[in-house]
Amino acid sequence: MTTSQKHRDFVAEPMGEKPVGSLAGIGEVLGKKLEERGFDKAYVVLGQFLVLKKDEDLFREWLKDTCGANAKQSRDCFGCLREWCDAFL
């Protein structure tokens, strides 16, 4: 699977206070929807990812239900968080 520059940039360093829109698969529209639901930072979405025990199906379904992410967007976001966890946790 090839990854986007956004994905590579995200997983290359600690998350810190990065905005939710810095996650691969999350653009301006989805980012705004997530922010409206309290998921304003990438680390808050990471928390949900971890609560769901890094389960791909559960996380992607949650992302779809929460902000309307399509299959590619949810797959990109999941892959980004999974790779970040592999590198930093």
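Glycine is treated like the rest: Cβ placed from N, Cα and C.
Original residues only: the substitutions mentioned are not part of this model.
Keep in mind it's a predicted model, so treat the numbers as computed, not measured.
The secondary structure of Ser4 (mutagenesis position), as reduced to three states from DSSP, is coil rather than helix or strand. Taking a C-beta cut-off of under 8 angstroms and a sequence separation of 6 or more, Ser4 (mutagenesis position) has the following same-chain neighbours: Ala24, Asp76. Looking at Swiss-Prot, you'll find the mutagenesis Ser4 to Ala noted as follows: Delayed phosphorylation with a 10-fold decrease in the initial phosphorylation rate. 71% loss of binding to lamin A.
Swiss-Prot lists 20-35 with the feature domain 'HhH', giving experimental evidence as the kind of evidence. Counting same-chain residues at least six beyond the ends of the domain 'HhH' (20-35), those with a Cβ under 8 angstroms from any Cβ of the stretch are 3-4, 6-7, 9-10, 41-42, 44-45, 66-69, 72-81.
When secondary structure is read from DSSP and collapsed to three states, Val29 (mutagenesis position) falls in the helix class. Val29 (mutagenesis position) counts 13 other C-beta atoms within 10 Å of its own C-beta, drawing on all protein chains shown. Quoted from Swiss-Prot for the published mutagenesis Val29 to Ala: No effect on histone H1/H3 binding.
Secondary structure at Leu46 (mutagenesis position), taken from DSSP and collapsed to helix, strand or coil, is helix. Experimental mutagenesis is annotated in Swiss-Prot for Leu46 to Glu, with the remark: Complete loss of dsDNA, histone H1/H3 and LEMD3/MAN1 binding.
Around Val51 (mutagenesis position), no same-chain residue six or more apart in sequence has its CB under 8 Å from its CB. For the published mutagenesis Val51 to Glu, Swiss-Prot gives the following note: Complete loss of EMD, and histone H1/H3 binding. Reduces dsDNA and LEMD3/MAN1 binding.
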Report, as a single number, how many Cβ atoms besides its own are within 10 Å of the Cβ of Leu46 (mutagenesis position). 20
May I ask for the distance between Leu46 (mutagenesis position) and Val29 (mutagenesis position), taken between their Cα atoms and rounded to an integer number of Å? 19
In the predicted model, what is the mean pLDDT computed over the domain 'HhH' (20-35)? 98
